[in-house]
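Colleague: Below is one structure. I have some questions about it.
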Amino acid sequence: MVGFKATDVPPTATVKFLGAGTAACIADLITFPLDTAKVRLQIQGESQGLVRTAASAQYRGVLGTILTMVRTEGPRSLYNGLVAGLQRQMSFASVRIGLYDSVKQFYTKGSEHAGIGSRLLAGSTTGALAVAVAQPTDVVKVRFQAQARAGGGRRYQSTVEAYKTIAREEGIRGLWKGTSPNVARNAIVNCAELVTYDLIKDTLLKANLMTDDLPCHFTSAFGAGFCTTVIASPVDVVKTRYMNSALGQYHSAGHCALTMLRKEGPRAFYKGFMPSFLRLGSWNVVMFVTYEQLKRALMAAYQSREAPF
C-alpha cells in the first residue's frame, strides 16, 4: 500500500468539501505557469483587449510562451493572478468536486450503483453551481494572467484593486462577465473530468487491474485530464476571450465565438491546446492524488481523535 490506507468509515461531506479545495490549491500552485501560458496563447490574435497583453510578443508553443514571458516580463509574470486563482479554487473546487459524491447520491436516492446518467447530471449540477459562486475570482484571475508586466502597462496592481476597478468601471455584472460560457464550460469539464475519473477508477478496480492506491489514482486522473481537454477546449477559449474582452467588444459569448470563427478559422478554438492538456493533465494528477490522500488522512485523524482510550 502506497500513501495513507483507506479507512473503514467513508469520508464525510465536510472532509470532501475541505479536501477538494485544499487539493485544488496545491495543484494550482504547481501548475499555474502552464495555465498562464494557456491564457496568453488563447488570447493571441485578438485585435482588441481590455488589458495590455504584450501584443508585440509572439508566443509559440508552451515552452516558447513561458520563455518569452520570463525574458520580457520576468519570472513572476508566470504567477500573475495566483491570489485570485487560489481564491477561485478554494471556493470553486470545494463545490464542484467536494459536493459531487453527495449530489450523485441525491440523484440515485442513496444507491451505491450510480449509472452514467446520474454521474453526468451530478457533474453538470456541481459544475454550474460552482461557477455561480466563484465567477468573480475567475474573471480577476484571467485579467491578471492576460495583462503584461513589461512597459508599465499593468491595469491592476493588486487583487483587491482589480475587484474594485471592475465593479466601478463595468458594474457588478462585470464581475460575472462570461458566466454563460463558463457555466457551459464547467458543466462540460465537470462531467468529463469527474465522470471520466470515476469510470476509469471503477473499471480498474472492478477488473482487478489495480488496487485503490496511488497508481490507480494517477492513471485515472491522467486519463480524465486528456478527455477533458479534448472536449472542453473550444468552450474554454471562448470563455477566456470573452472574459478578457473590452466593454462592448463582443455582444455575447456567441458573438465572440462567431468572430473567432470568421477571423481566425476553426483552429482558433483549439489555441493553447498543448498547455491546456499539460496543465489539466498535471493538475488532475496532483489534485486527485492529493484529494484522495487528504480524505484518508483527515478521516484517519478524525477516527483516532474519536477512538476511546
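Using N, Cα and C of the backbone, Cβ positions are placed for all residues, glycine too.
OK, Swiss-Prot features for this one:
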type	residues	note
MUTAGEN	LYS16 to Ser	Reduces proton conductance and long-chain fatty acid transport. Retains normal inhibition by GDP
MUTAGEN	ILE30 to Ala	Does not affect long-chain fatty acid transport or inhibition by GDP
MUTAGEN	ARG60 to Ser	Reduces proton conductance to around 40% of wild-type value. Reduces long-chain fatty acid transport. Retains normal inhibition by GDP
MUTAGEN	ARG60 to Ser	Reduces proton conductance to around 55% of wild-type value; when associated with Ser-271
MUTAGEN	ARG76 to Ser	Has no significant effect on proton conductance, long-chain fatty acid transport or inhibition by GDP
MUTAGEN	ARG88 to Thr	Reduces long-chain fatty acid transport and inhibition by GDP
MUTAGEN	LYS141 to Thr	Reduces proton conductance, long-chain fatty acid transport and inhibition by GDP
MUTAGEN	ARG185 to Thr	Reduces inhibition by GDP but does not affect long-chain fatty acid transport
MUTAGEN	ARG241 to Ser	Reduces proton conductance and long-chain fatty acid transport. Retains normal inhibition by GDP
MUTAGEN	ARG267 to Ser	Has no significant effect on proton conductance
MUTAGEN	LYS271 to Ser	Reduces proton conductance to around 40% of wild-type value. Displays reduced long-chain fatty acid transport. Retains normal inhibition by GDP
MUTAGEN	SER276 to Arg	Has no significant effect on proton conductance
MUTAGEN	LEU278 to Ala	Does not affect long-chain fatty acid transport or inhibition by GDP
MUTAGEN	ARG279 to Ser	Reduces the rate of proton conductance and long-chain fatty acid transport. Retains normal inhibition by GDP
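Relative to the rest of the structure, where do these features sit?
Modeller: DSSP classifies LYS16 (mutagenesis position) as helix under the three-state reduction.
Mapped onto three states, the DSSP output places ILE30 (mutagenesis position) in helix.
Within 10 Å of the C-beta of ARG60 (mutagenesis position) we count 11 further C-beta atoms, all protein chains included.
Take the CB of ARG76 (mutagenesis position) and look out to 10 A: across all protein chains shown you find 11 other CB atoms. Mapped onto three states, the DSSP output places ARG76 (mutagenesis position) in helix.
If you take the C-beta of ARG88 (mutagenesis position) and look for same-chain residues 6 or more apart in sequence within under 8 angstroms, you find ALA134, THR137, ASP138, LYS141.
A helical conformation is recorded for LYS141 (mutagenesis position) in the three-state DSSP classification.
Within the same chain, residues at least 6 positions away in sequence whose Cβ sits under 8 Å from that of ARG185 (mutagenesis position) are ALA232, VAL235, ASP236, LYS239.
Using a 10 Å radius centred on the Cβ of ARG267 (mutagenesis position) and all shown protein chains, the other Cβ atoms total 9. Following the DSSP three-state reduction, the secondary structure of ARG267 (mutagenesis position) is helix.
Counted within 10 Å of its Cβ, the other Cβ atoms near LYS271 (mutagenesis position) come to 25, all protein chains included.
In the three-state DSSP scheme, SER276 (mutagenesis position) is classed as helix.
Counting every protein chain shown, 18 other Cβ atoms lie within 10 Å of the Cβ of LEU278 (mutagenesis position).
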Colleague: Could you work out which of the mutagenesis positions (LYS16, LYS141, ARG241, ARG279) has its C-beta surrounded by the smallest number of other C-beta atoms within 10 A?
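Modeller: Each of the mutagenesis positions LYS16, LYS141, ARG241, ARG279 was scored; lowest Cβ tally within 10 Å is LYS16.
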Colleague: Work through the mutagenesis positions one by one (ARG267, LYS271, LEU278) and name whichever has its CA nearest to the CA of ILE30 (mutagenesis position).
Modeller: LEU278
Colleague: Using Cβ atoms only, which residues of the same chain lie under 8 Å from SER276 (mutagenesis position) while being at least 6 residues apart in sequence?
Modeller: LYS38, THR229, SER233, ASP236
